[in-house]
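Taken from Swiss-Prot, the feature domain 'Ig-like C2-type 1' covers 27-109. The domain 'Ig-like C2-type 2' annotation in Swiss-Prot covers 120-203. Under the heading domain 'Ig-like C2-type 3', Swiss-Prot lists 217-324. Under the heading domain 'TIR', Swiss-Prot lists 380-540, citing sequence analysis as support. A mutagenesis experiment is reported in Swiss-Prot for this position, Lys326 to Arg, and the note states: Complete loss of FBXL19-mediated polyubiquitination. Where Swiss-Prot documents Ser442 to Ala as a mutagenesis experiment, the accompanying text is: Complete loss of phosphorylation by GSK3B. For the natural variant Ala192 to Val, the note given by Swiss-Prot reads: In strain: C3H/He.
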Amino acid sequence: MIDRQRMGLWALAILTLPMYLTVTEGSKSSWGLENEALIVRCPQRGRSTYPVEWYYSDTNESIPTQKRNRIFVSRDRLKFLPARVEDSGIYACVIRSPNLNKTGYLNVTIHKKPPSCNIPDYLMYSTVRGSDKNFKITCPTIDLYNWTAPVQWFKNCKALQEPRFRAHRSYLFIDNVTHDDEGDYTCQFTHAENGTNYIVTATRSFTVEEKGFSMFPVITNPPYNHTMEVEIGKPASIACSACFGKGSHFLADVLWQINKTVVGNFGEARIQEEEGRNESSSNDMDCLTSVLRITGVTEKDLSLEYDCLALNLHGMIRHTIRLRRKQPIDHRSIYYIVAGCSLLLMFINVLVIVLKVFWIEVALFWRDIVTPYKTRNDGKLYDAYIIYPRVFRGSAAGTHSVEYFVHHTLPDVLENKCGYKLCIYGRDLLPGQDAATVVESSIQNSRRQVFVLAPHMMHSKEFAYEQEIALHSALIQNNSKVILIEMEPLGEASRLQVGDLQDSLQHLVKIQGTIKWREDHVADKQSLSSKFWKHVRYQMPVPERASKTASVAAPLSGKACLDLKHF
């Protein structure tokens with residue numbers, strides 16, 4: 001009797017247990033941004049139509065349903081209008097049915113808005129990947145809200161304005177998708193509740209995936225009918241690489257054969273084949289590589305054929321290579337090449353040094369060889385106009401040496417020996433002409449302006465006028481070049497003071513320097529091989545090599561310079 005009563009009690013308990021059983025399962029995480037609307041759904045909702053109750057998990061306090069509260073329950077949804085950072089926590093939802101209670105937990109985290117455009121990963125929804133030419137992105141969680149169009153879209157925090165971006169309902173359509181369209185896309189919409197509008201934003205990444213394709217195998221290595229050099233007794237490695245398209249490939253493989261026999265059946269332990277490994281080529285093609293390794297090359301290996309095979313569902317391709325003995329390096333030839341290059345480099349360095357030291361001599365020699373009879377059609381009458389300080393009453397003794405240098409030394413060398421035409425003030429006289437006009441015309445018709453600089457030159461008014469005209473022609477009009485000859489006296493006290501010269505003349509002295517004439521330094525004052533005359537000839541134009549008679553007579557002709565005694 002007692003056993004029957006116990007059995008009845010157990011049966012009653014088993015029958016009534018489902019009425020009071022509560023199933024605790026299901027948990028989910030959700031997040032939102034501060035001062036935005038956040039609506040979450042009970043994880044245990046499913047298709048149930050039974051009422052849902054929400055609780056604060058830490059206090060078991062029931063969350064009200066009145067809409068006047070900032071946090072309230074609406075059917076199976078929990079609304080935060082707006083959400084705040086202190087709302088973060090775990091919330092429990094209970095679905096009560098006549099036979100079973102289901103409890104779910106929701107971990108809600110409210111974050112502050114990022115100060116910059118860089119959105120952290122924990123605020124990103126699932127990444128969207130697309131490969132179609134035209135693609136659409138869905139705004140996440142928008143179906144939970146009471147929103148009205150339009151939805152605003154942003155890419156990397158910048159509003160989308162191009163016509164190929166089209167917003168329709170909760171979607172963003174992108175036409176002609178390219179890799180430039182990859183990035184973070186944010187949708188922004190408005191949730192309306194009790195006459196108040198709340199902003200909601202959601203961000204997800206978009207990446208472009210190109211569609212894969214399969215093609216006939218293409219062997220990229222080794223080349224067709226290639227011959228590889230190896231050393232006897234040394235190890236050797238040969239790679240067989242082939243590309244099959246993009247994406248996953250079914251039944252694609254690369255392998256080696258030796259004399260039309262697979263490596264595993266060839267029977268040589270020295271020769272092993274590594275399994276194919278996946279690689280990507282420079283154009284993003286999917287490729288496979290298999291490496292044939294020979295631990296020690298023998299003479300027998302040189303007579304074998306090695307086939308690189310690539311095959312897939314499209315077909316098979318084969319590249320055959322052979323091995324040959326590597327020729328030893330001819331060290332003697334290398335020594336000869338290194339020695340020859342070293343000698344050539346030394347010769348070039350010596351040549352550069354010689355040219356730098358003897359550049360003027362080389363240039364003068366080149367003139368004599370290459371242009372011995374050069375003619376000019378520039379319309380100039382003279383090769384040089386000589387500008388020098390005149391003799392006047394009370395002049396220093398050095399003035400007379402300048403006069404002798406200008407009227408005797410210069411013509412003897414430059415006119416009689418070199419064939420130049422000089423225009424020298426005071427050498428010839430054509431009366432009845434205006435002095436200033438004739439000086440200016442003579443300077444304009446000269447290819448060089450030779451300044452003879454002396455310590456007493458500042459006392460010569462004629463020198464100052466000619467200097468002005470000549471510098472204007474050389475520096476302003478770029479009509480001629482200037483040669484500066486400095487007369488060095490024997491005493492140190494009467495040297496030329498450059499600071500006393502005109503600014504333009506000081507500039508020329510600083511830039512190109514002067515050619516110094518000192519009588520005690522020159523043994524043969526008219527020798528063309530002296531350093532002074534080499535420098536003068538180098539700066540003079542290339543002379544016309546007319547007959548010596550013509551060269552001497554030229555200064556005495558009607559085109560010679562004028563005697564401007566009363567300048």
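A Cβ is built for glycine as well, from the same backbone N, Cα and C atoms used for every other residue.
Where Swiss-Prot records a feature, it is marked here on the structure.
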{"residue": "Ala192", "record": "variant position", "Cβ within 10 Å": "13"}
{"residue": "Lys326", "record": "mutagenesis position", "Cβ within 10 Å": "13"}
{"residue": "Ser442", "record": "mutagenesis position", "Cβ within 10 Å": "22"}
- Query: Which whole-number mean pLDDT does the model give the domain 'Ig-like C2-type 2' (120-203)?
  - Reply: 91
- Task: Give the distance between the Cα atoms of Lys326 (mutagenesis position) and Ser442 (mutagenesis position), rounded to the nearest whole Å.
- Result: 79
- Which numbers of helix, strand and coil residues does DSSP report for the domain 'Ig-like C2-type 2' (120-203)? 9 helix, 49 strand, 26 coil
- Query: Quick one: what's DSSP say for Lys326 (mutagenesis position), helix, strand or coil?
  - Reply: coil
